[in-house]
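Some notes on the structure that comes next.
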Amino acid sequence: MPVKKKRKAPGVAAAVAEDAGLKKCKIPSYCRSQPPARLISGEEDFSRKKCLAWFYEYAGPDEVVGPEGMEKFCEDIGVEPENIIMLVLAWKLEAESMGFFTKEEWLKGMTSLQCDCTEKLQSRFDFLRSQLNDISSFKNIYRYAFDFARDKDQRSLDIDTAKSMLALLLGRTWPLFSVFYQYLEQSKYRVMNKDQWYNVLEFSRTVHADLSNYDEDGAWPVLLDEFVEWQKIRQTS
């Protein structure tokens, strides 16, 4: 989960693919090597008091974990801010804004996860990652990411943020992602609305990589119609 300071789009890290004659498309990694979590003796019960004290290690005077606190939190748990596990954690906490955790979000989410310290959260990493492999949970995470990442005074995602979030969510699983990314790079689109965002996931799950089963008369957004047309022209040129 990228840490927002001035609501700039998160960086796009880890290379995905390079199309002939076109620039490389890069995406962030799913995970980095994690330091081994210390064993927690005796299956300790969850402590709300301990969880709250843990929260205040990172929160500011406004009782919110902001960008600086988030960076320290990520460092302590051994996860890069742009790692997808941070997005899954934010989803579990039902965090409203990227780069911020309120006290209410922290307590509700960490109580659900039964985590009141760094070691317990590290022991839940495999569970958090497993949510990405569940079709229903992944769809919920994907949809959550739209509102999580957008500026709250805007109804749409700016295109740079959309590209970065799509890279994080679909970059390793959708065969056409690098091509779609290149299409967005050269397109006229400067924002992506919620309907377009939702349909990109459906498109990635149902349309073949060669586009052979794409229904031009289907109820796809114009953005995807234009993408298919653009790609077919490239394939025949």
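Heads up, residue numbers simply count up from 1 along the chain you see.
Using the three backbone atoms N, Cα and C, a Cβ is placed for every residue, glycine included.
Quick look at what Swiss-Prot annotates:
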- SER41 to Ala: Abolishes phosphoralation (MUTAGEN)
- 46-232: domain 'DCUN1' (DOMAIN)
- ASP195 to Ala: Does not affect phosphorylarion at Ser-41; when associated with R-219 (MUTAGEN)
- ALA219 to Arg: Does not affect phosphorylarion at Ser-41; when associated with A-195 (MUTAGEN)
Do me a favour and check the Cα-Cα span between ASP195 (mutagenesis position) and ALA219 (mutagenesis position); whole Å is fine. 11
Averaging the pLDDT values of the domain 'DCUN1' (46-232) gives 97
Give the sequence-ordered list of residues that share a chain with ALA219 (mutagenesis position), lie 6 or more positions from it, and have CB atoms under 8 Å from its CB. none
Neighbouring CB atoms within 10 angstroms of the CB of ASP195 (mutagenesis position), all protein chains considered, total 11
